[in-house]
Amino acid sequence: MKAILIPFLSLLIPLTPQSAFAQSEPELKLESVVIVSRHGVRAPTKATQLMQDVTPDAWPTWPVKLGWLTPRGGELIAYLGHYQRQRLVADGLLAKKGCPQSGQVAIIADVDERTRKTGEAFAAGLAPDCAITVHTQADTSSPDPLFNPLKTGVCQLDNANVTDAILSRAGGSIADFTGHRQTAFRELERVLNFPQSNLCLKREKQDESCSLTQALPSELKVSADNVSLTGAVSLASMLTEIFLLQQAQGMPEPGWGRITDSHQWNTLLSLHNAQFYLLQRTPEVARSRATPLLDLIKTALTPHPPQKQAYGVTLPTSVLFIAGHDTNLANLGGALELNWTLPGQPDNTPPGGELVFERWRRLSDNSQWIQVSLVFQTLQQMRDKTPLSLNTPPGEVKLTLAGCEERNAQGMCSLAGFTQIVNEARIPACSL
């Protein structure tokens, strides 16, 4: 763990009346916020021979190592931190000027370079020139079970149950799943110029059909610690995400200049979202993987005397920022039955996307209420590197906890109702 002191963005808090941006009902007071964020724009995590075999064109180079956060990705995250500071000032949670009080803001990050740097960039945007510690587990060379208890052996998947659940969501089989998405696969083949690829030309010489789904059959693989898909589905998810990362990185010709409108982006990223729908949002997977984060979120949102937790943070606190991965957002969505699509953003779990949990207190009776939302930069905001503020905000989608039995006039779920939903979603064997 280290304290950082980063002069990144000047903190300009406009003197805007609180009522313009805070809750319309003045009897509600914001008391605590938990933000679970995907890391920012990164380089691809791998460069495989298969990636080259499916296109005649060379893949562009990146300015950082595989899987690392790019400097531009850090800037985009800092913009989100800057926006959140303005919003939290408007809602009365943070002061307009100066650094947050000691312990008022806590940041936890997974051990990867891209997540640690995301925590630093968010801190730089939220509180420039302030020493804020980015906490990780002590051993940064090993996976952190907070973000994946399966990978670390805390708990195991039930192979038969998970297989049945995923195949049911797929429509009966993975072949059915790919069959219903041929339009999107054809669009990917067009962007790749797949007919001129080594893989396709080789198949044609052998009088074999040249399509991604036939050349690369997909198979579901379930083990005690992971679920995955092989073949065209897995490849398509990775490649379409890479195209989006190219666009967000500001590269001159994402997808070799062959992606030109929002319809094409939505069609391509539907393949990425579809894989996440199967592998990360299926409740039989999501509930296990999300349990440690659910426990942490519940602890952070529940009023109680301050207690020091793992990572050295004291909870509850005003703001808890957790820098993780797209899988974490999808797992939490699947476990809590939160569903969303993002206007202007084809990726349902985009770089820098934030699943935000807020606890509000009703002043008339001190009752506690939970609001959940998804805050995200649109693809155009990423492309243009648009600075964010209350006047130029990121996208935001308010989410509904389907199982909540008690709501207030603003649609928030009671803290008791939220706690019950979390307790029913979590898998005790996967707790830390």
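Every residue gets a Cβ built from N, Cα and C, even glycine.
Other Cβ atoms within 10 Å of the Cβ of Arg42 (mutagenesis position) number 26 in total over all chains. Residues annotated as 1D-myo-inositol hexakisphosphate binding site in Swiss-Prot: Arg38, Arg42, Ala43, Pro44, Thr45, Lys46, Arg114, Arg289, His325, Asp326, Thr327.
All protein chains shown were included, and the count of other CB atoms within 10 Å of the CB of His39 (active site, nucleophile) stands at 30. Residues or ranges marked as active site, nucleophile by Swiss-Prot on the basis of a curator's inference: His39.
One mutagenesis experiment named in Swiss-Prot is Arg42 to Ala, and its note says Shows residual activity with pNPP as substrate. Loss of activity with phytate as substrate. Arg42 (mutagenesis position) falls within a strand segment according to DSSP.
Looking at Swiss-Prot, the entry for mutagenesis of Arg42 to Gly says: Loss of activity with phytate as substrate.
The annotation that Swiss-Prot gives for the mutagenesis experiment Thr45 to Ala reads: Retains 20% of wild-type activity with phytate as substrate. Within its own chain, Thr45 (mutagenesis position) has Leu66, Gly67 as residues 6 or more apart in sequence whose C-beta sits under 8 angstroms from its own.
A simple way to gauge crowding: the CB of Arg114 (mutagenesis position) has 25 other CB atoms within 10 angstroms, across all the protein chains here. For the published mutagenesis Arg114 to Ala, Swiss-Prot gives the following note: Shows residual activity with pNPP as substrate.
Take the CB of Cys210 (mutagenesis position) and look out to 10 A: across all protein chains shown you find 16 other CB atoms. Under mutagenesis, Swiss-Prot gives Cys210 to Ser with this note: Retains 35% of wild-type activity.
The active site, proton donor annotation in Swiss-Prot covers Asp326. Asp326 (active site, proton donor) carries a helical DSSP state (H, G or I). For Asp326 (active site, proton donor), the number of other Cβ atoms no farther than 10 Å from its own Cβ, over all displayed protein chains, is 19.
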DSSP three-state assignment for Cys210 (mutagenesis position): coil
Nearest-integer angstrom distance between the alpha carbons (Cα) of His39 (active site, nucleophile) and Arg114 (mutagenesis position): 6
Count of other CB atoms lying within 10 Å of the CB belonging to Arg38 (1D-myo-inositol hexakisphosphate binding site): 26
All-chain count of other Cβ atoms within 10 Å of Ala43 (1D-myo-inositol hexakisphosphate binding site): 21
